[in-house]
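Colleague: I'd like to ask some things about the structure below.
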Amino acid sequence: MFSWLGNDDRRKKDPEVFQTVSDGLKKLYKTKLLPLEEYYRFHEFHSPALEDADFDNKPMVLLVGQYSTGKTTFIRYLLEQDFPGMRIGPEPTTDSFIAVMQGDVEGIIPGNALVVDPKKPFRKLNAFGNAFLNRFVCAQLPNAVLESISVIDTPGILSGEKQRISRGYDFAAVLEWFAERVDRIILLFDAHKLDISDEFSEVIKALKNHEDKMRVVLNKADQIETQQLMRVYGALMWSLGKIVNTPEVIRVYIGSFWSHPLLIPDNRKLFEAEEQDLFRDIQSLPRNAALRKLNDLIKRARLAKVHAYIISSLKKEMPSVFGKDTKKKELVNNLAEIYGRIEREHQISPGDFPNLKRMQDQLQAQDFSKFQPLKSKLLEVVDDMLAHDIAQLMVLVRQEETQRPVQMVKGGAFEGTLQGPFGHGYGEGAGEGIDDAEWVVARDKPMYDEIFYTLSPVDGKITGANAKKEMVRSKLPNSVLGKIWKLADIDKDGMLDDEEFALANHLIKVKLEGHELPSELPAHLLPPSKRKVSE
């Protein structure tokens, strides 16, 4: 009789089936989250509605910093070529937002044309008006790096009130719009003249909901000596600790990101290691792009739910006829109490609420009579999406990761550090002697042989027990020594001959010098007598 009730129930329990993560995100947003956003005017308070291009676009990297910290030079270093509209100098040069993207031919697309292109994820930027669009361009060029990622260059942040007023648009709001949609935010600081102006502090605070995307680069570190670099690094961490309100330590990369010779090469190895870490982080973006979009949708859904509770609470408190203006002022002033009540009634985390001061400012300009009462059905749909459909998409994300080839950023500066003698760590640690004709272990073998013959070899081999007595003198943990034993015991007979023993000691030396052990023994470390056997 009431079969339609059962059908509705079943529909609720069974999550939707999607072909790809991107299609799933689009469908969930349009059918389940967007109706809630529109009903409670979410877009007027927080963020414009998402479009298909927001789900389809490549990973984006946003560069933010004060003027002359090396933002544009950093992009030039990554791409290993100039891009249209690029200007570099010690004075404030970049006066526009430049989206550096892949294109078949080099050229510049002006802002007004860019925001009407449905294939680009910038259509909603038209809300910032002509003052901004005249300062926004897209630089297109064919480049291998840009096949995997896009980079957003921003105007340098200046000190003083004039730069804030004379821009003609809300600079912090534009940055926040980009921060919501990019995969990585890189804050650049100049090690040679470390300074965090009030404007820069405000910008960092505006990005506070996106700390998980933030990385810090202390650039131009080759201009100062080691002792000064330590002081500058300490000062930077102290300053950031006051601005970024997070208990976790933000990751700071130290280096000199340009293609000129290092001015002070004392810390060359440090810079190389830091550059590799940063490059690995950027290279992982295409692989994690779907997960990032999923994470951002969840974050947006949680904010939309809280916003719905706030708006419906304000509607409920408003009188129907008299004293509306007085009540409106009272409600805005007591918004903190409303936050507290919603938090208790609906068990919502305080971190999910929008900024109190900003919300109060926005509410002053709103007509409360146009607000809508609580509509439980809309909220239930979003709750159902978070509980069931998102879990389904998480499974799909993992499936796509395993089925597709590993996606990495290639070309430009990423290419020069992967292989060959200038690859990171080439010829060091277990890689030492990779290009030598002679077996690298042979250099120290006479010393190892002296120890070997004191360990009572039988038929030219020592037992595992005797080898252990000598190997534990290194004070390395048993787990590490066990791995060294597996690598050195090439014929797997549970004993070591003189060459295998020398190899084990060589690997111990590699580990004690701070290098990682290989998972498999490299060909150049194979003892000469064992090479024919392995072949």
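The backbone N, Cα and C atoms fix where each Cβ goes, glycine too.
Copying in the features that Swiss-Prot gives for the protein in this structure:
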type: BINDING; residues: G65, Q66, Y67, S68, T69, G70, K71, T72, K220, W258; note: ATP binding site
type: MUTAGEN; residues: K327 to D; note: Loss of localization to membranes, reduced binding to phosphatidic acid
type: DOMAIN; residues: 444-532; note: domain 'EH'
type: DOMAIN; residues: 476-511; note: domain 'EF-hand'
type: BINDING; residues: D489, D491, D493, M495, E500; note: Ca(2+) binding site
Colleague: Please give me the CB contact count at 10 A for T69 (ATP binding site), counting all chains in the structure.
Modeller: 27
Colleague: Given the binding-site residues D493, E500, which one is most crowded in terms of C-beta atoms within 10 angstroms?
Modeller: E500
Colleague: C-alpha of K71 (ATP binding site) to C-alpha of E500 (Ca(2+) binding site): distance in Å?
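Modeller: Spelling it out, the Cα of K71 (ATP binding site) and the Cα of E500 (Ca(2+) binding site) are 51 Å apart.
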Colleague: So among K327, D489, D491, D493, E500, all listed as recorded positions, which is physically nearest to Y67 (ATP binding site)? Use the C-alpha atoms.
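Modeller: Going through K327, D489, D491, D493, E500 one by one, the closest to Y67 (ATP binding site) is K327.
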Colleague: Can you tell which of K71, K220, K327 has the least company, meaning the fewest other C-beta atoms within 10 angstroms of its C-beta, among these recorded positions?
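Modeller: Comparing Cβ neighbours within 10 Å for the recorded positions K71, K220, K327, K327 has the fewest.
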Colleague: Would you mind pulling the longest C-alpha to C-alpha span across G65, Q66, Y67, S68, T69, G70, K71, T72, K220, W258, which the record has binding ATP, in angstrom?
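Modeller: Among the residues the record ties to ATP, max Cα distance equals 17 Å.
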Colleague: Other than D489, D491, D493, M495, E500, which residues of the same chain sit close to Ca(2+)? List them in sequence order, counting a residue when its Cβ is within 8 Å of the Cβ centroid of the site.
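Modeller: Those within range, site residues removed, are K461, A488, I490, K492, G494, L496, D497.
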Colleague: C-alpha of D493 (Ca(2+) binding site) to C-alpha of T69 (ATP binding site): distance in Å?
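Modeller: About 59 Å separate the Cα atoms of these two residues.
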Colleague: Do you know offhand how many angstrom separate T69 (ATP binding site) and K327 (mutagenesis position) by C-alpha?
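Modeller: With distance taken Cα to Cα, K327 (mutagenesis position) is 49 Å from T69 (ATP binding site).
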Colleague: With helix taken as DSSP H, G or I, strand as E or B and everything else coil, how many residues of the domain 'EF-hand' (476-511) land in each class?
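Modeller: Output for the domain 'EF-hand' (476-511) reads 25 helix, 3 strand, 8 coil.
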Colleague: What Cα-Cα separation, expressed in whole Å, is found between M495 (Ca(2+) binding site) and K220 (ATP binding site)?
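Modeller: Roughly 53 Å, rounded to the nearest whole number.
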Colleague: Out of K327, D489, D491, E500, which of these recorded positions is nearest G65 (ATP binding site) by C-alpha distance?
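Modeller: So, spelling it out, the nearest of the recorded positions is K327.
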Colleague: Do any residues at least six apart in sequence from D489 (Ca(2+) binding site), in the same chain, have a Cβ closer than 8 Å to its Cβ, and if so which, in order?
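Modeller: M495, L496, E500 - these are the non-local Cβ neighbours of D489 (Ca(2+) binding site), listed in sequence order.
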Colleague: Whole-number Å only: compute the distance from the Cα of D491 (Ca(2+) binding site) to the Cα of K327 (mutagenesis position).
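Modeller: So the Cα of K327 (mutagenesis position) lies 86 Å away from that of D491 (Ca(2+) binding site).
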Colleague: Could you say whether, by DSSP, K71 (ATP binding site) belongs to a helix, a strand or a coil region?
Modeller: helix
Colleague: Tell me, how many other CB atoms lie within 10 A of the CB of D491 (Ca(2+) binding site), whichever protein chain they belong to?
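Modeller: A 10 Å sphere around the Cβ of D491 (Ca(2+) binding site) contains 13 other Cβ atoms.
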